[in-house]
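Colleague: One structure, as structure tokens, below. Some questions next.
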Amino acid sequence: MSALTIFSVKDPQNSLWHSTNAEEIQQQLNAKGVRFERWQADRDLGAAPTAETVIAAYQHAIDKLVAEKGYQSWDVISLRADNPQKEALREKFLNEHTHGEDEVRFFVEGAGLFCLHIGDEVFQVLCEKNDLISVPAHTPHWFDMGSEPNFTAIRIFDNPEGWIAQFTGDDIASAYPRLA
């Protein structure tokens, strides 16, 4: 179940607000300029789908976003607990960073935790299957895939080069709850 928990940057252990209601989550995030929507990830992808299979299954969703925002490229990120690079990838994504473009993800399997550092608050968004999130360009954030990752998401970019991060050097992520 998708969830949003809001913390003060001054008190990372006690939440200010929490909800698992998709409409409430959407309202809170939209107020901060973050797009959050529930889409349908209802295609049968099989046991170990290739990136091509995932893209073909959800080309209609990609086309919708391209038509709306003019995105130029897309790919698929799929990580499982047996990935030999899972620890290195988790550490990389857990470092607060920004992008020069919106970070758009459509989760078609599993879950991951986006943590957005907006002003004096941190918004932890548990994204699961059916969730579309678009983090605005230049928003400091980090992503936690958990110690045993299990997710597949379509990533959509303005930049044809794909995922390019500018790390902030702030260790804020270490103070907040993580996925197990």
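For all residues, glycine too, the Cβ spot is worked out from N, Cα and C.
At each noted position, the model has the original residue.
So Swiss-Prot has the following annotated:
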BINDING   His97, His99, Glu103, His141  Fe(2+) binding site
BINDING   His97, His99, Glu103, His141  Ni(2+) binding site
MUTAGEN   Glu96 to Ala  Loss of dioxygenase activity and decrease in expression of soluble protein
MUTAGEN   His99 to Ala  Loss of dioxygenase activity and decrease in expression of soluble protein
MUTAGEN   Glu101 to Ala  Strong decrease in dioxygenase activity. Exhibits high affinity for both Ni(2+) and Fe(2+) ions, but the activities of both Ni(2+)- and Fe(2+)-reconstituted mutant are considerably lower than wild-type enzymes
MUTAGEN   Asp102 to Ala  Shows a slight decrease in dioxygenase activity and high affinity for both Ni(2+) and Fe(2+) ions
MUTAGEN   His141 to Ala  No expression of soluble protein
Colleague: List nothing but the one residue from His97, His99, His141 whose Cβ has the fewest other Cβ atoms within 10 Å; the candidates are the recorded positions.
Modeller: His99
Colleague: Only counting partners 6 or more residues apart, tell me which same-chain residues put their Cβ under 8 Å from the Cβ of Glu101 (mutagenesis position).
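Modeller: The answer is Ala137, Phe157, Asp158, Asn159.
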Colleague: Could you check what DSSP calls His141 (mutagenesis position) once collapsed to helix, strand or coil?
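Modeller: SS state of His141 (mutagenesis position) = strand.
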Colleague: If you compare CA-to-CA distances from His141 (mutagenesis position) to each of the recorded positions Glu96, His99, Asp102, Glu103, which comes out shortest?
Modeller: Glu96
Colleague: Quick one: among the recorded positions Glu96, Glu103, which has the most Cβ atoms sitting within 10 Å of its own Cβ?
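Modeller: Compared across Glu96, Glu103, the most Cβ atoms within 10 Å surround Glu103.
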Colleague: Could you state the whole-number distance in Å separating the C-alpha atoms of Glu96 (mutagenesis position) and Glu103 (Fe(2+) binding site)?
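Modeller: Cα-Cα distance, Glu96 (mutagenesis position) to Glu103 (Fe(2+) binding site): 14 Å.
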Colleague: Take the Cβ of Asp102 (mutagenesis position) and count every other Cβ within 10 Å, whichever protein chain it belongs to.
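Modeller: A count of 21.
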Colleague: Can you tell me the three-state DSSP label for Glu103 (Fe(2+) binding site)?
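Modeller: For Glu103 (Fe(2+) binding site) - judged by DSSP and reduced to three states - the answer is strand.
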Colleague: Enumerate the residues of the same chain, His97, His99, Glu103, His141 excluded, that satisfy the criterion Cβ within 8 A of the mean position of the Cβ atoms of the recorded Ni(2+) site; list them in sequence order.
Modeller: Thr98, Val135, Thr139, Pro140, Trp142, Phe143, Ala165
